[in-house]
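The structure under discussion appears below in the form of structure tokens.
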Amino acid sequence: MRCLVVLLAVFALSQGAEITRIPLYKGKSLRKALKEHGLLEDFLQKQQYGISSKYSGFGEVASVPLTNYLDSQYFGKIYLGTPPQEFTVLFDTGSSDFWVPSIYCKSNACKNHQRFDPRKSSTFQNLGKPLSIHYGTGSMQGILGYDTVTVSNIVDIQQTVGLSTQEPGDVFTYAEFDGILGMAYPSLASEYSIPVFDNMMNRHLVAQDLFSVYMDRNGQESMLTLGAIDPSYYTGSLHWVPVTVQQYWQFTVDSVTISGVVVACEGGCQAILDTGTSKLVGPSSDILNIQQAIGATQNQYGEFDIDCDNLSYMPTVVFEINGKMYPLTPSAYTSQDQGFCTSGFQSENHSQKWILGDVFIREYYSVFDRANNLVGLAKAI
């Protein structure tokens, strides 16, 4: 079955079927923008909510801490309405709702971004239902409607979309993305909302019920592909991992080792593959073990710094997933900015789940197979 998945997806690519490629560009992170405006320290001090709150929201109210998006840098273009209005969105496999700012939102965050005007769209229909997503320091309030969303060559009609009427604080003011397009399972979506990719599948708008993500380390060639697997973005073979809970893209990690010694996830643990989270997030005790092993030291805001001169001496961290080893070298799990190096590992106090974000996806081409509820991983080029 797994070989058939690859053959069909690659065949579809070669035949030029409904294959949709969305170039992702690497923009300025929210962290860097806040730092430039002198707001980063205040933001970090005010964040009281753990990463895991993103993974506990159901019904009309969802919870997503802003720290999830602090280092996100990969964004793409979509178009909403008739005639189309352009938006930059974060494609997020860790959530399922789709929302953009609207003209009814007067907060600074909305004023600094593209705002959707439903009055100018002949295809917009007001659903008359509220949407609320909690973001640590406040809530995004909005309304739900239907409209046509265009993603590259796909025209997706009658798509539910959230239109924000209020966005929290000033933090989103400096984000390079306007809105968020969730790509997790429909069980995570707000009430009355259908995820964009589900609507595409239901209307047979994609060649295969899967999508794949390549995140270029330099940000120049990053790509989201809907309906196909593109072998030009990886080397070797794809290895398949069963989804254990059909809410997130969740699977079992066997262990995390350094030099053959288990340092985290002993006996196995659950992990989520999440394009909307930038770092590698895990339980506090596990992350502390890893930070100590790689020589990272905690700063006053709870983040971990690394001496850039030590990168060549630091160990490789290996994730074992479904019997396959996925090594991460120091250059993969650290980031460097203006002479400062930071660990790509982040602790979470309130969850035993791991979150494998962009740090992992940059190293491993990722396939999200809804038809068979599998995740495919291969070494990225």
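From the backbone N, Cα and C atoms, a Cβ is placed for every residue, glycine too.
Keep in mind that this structure shows the original residues, not the substituted ones.
The feature active site is assigned by Swiss-Prot to Asp92 (among others). DSSP classifies Asp92 (active site) as strand under the three-state reduction. In sequence order, Ile180, Leu181, Gly182, Met183, Ala184, Asp274, Thr275, Gly276 constitute the residues six or more apart from Asp92 (active site) in its chain with CB-CB distances below 8 Å.
Taken from Swiss-Prot, the feature active site covers Asp274 (among others), and the record attributes it to experimental evidence. A coil conformation is recorded for Asp274 (active site) in the three-state DSSP classification, outside any helix or strand.
What Swiss-Prot lists as domain 'Peptidase A1' is 74-378.
Listed in sequence order, Leu44, Ser347 are the same-chain residues at least 6 apart in sequence whose CB falls under 8 Å from the CB of Gly302 (variant position). Under the heading of natural variants, Swiss-Prot lists Gly302 to Asp and annotates it as follows: In chymosin A.
The number of other CB atoms found within 10 A of the CB of Asp274 (active site), across every protein chain shown, is 29.
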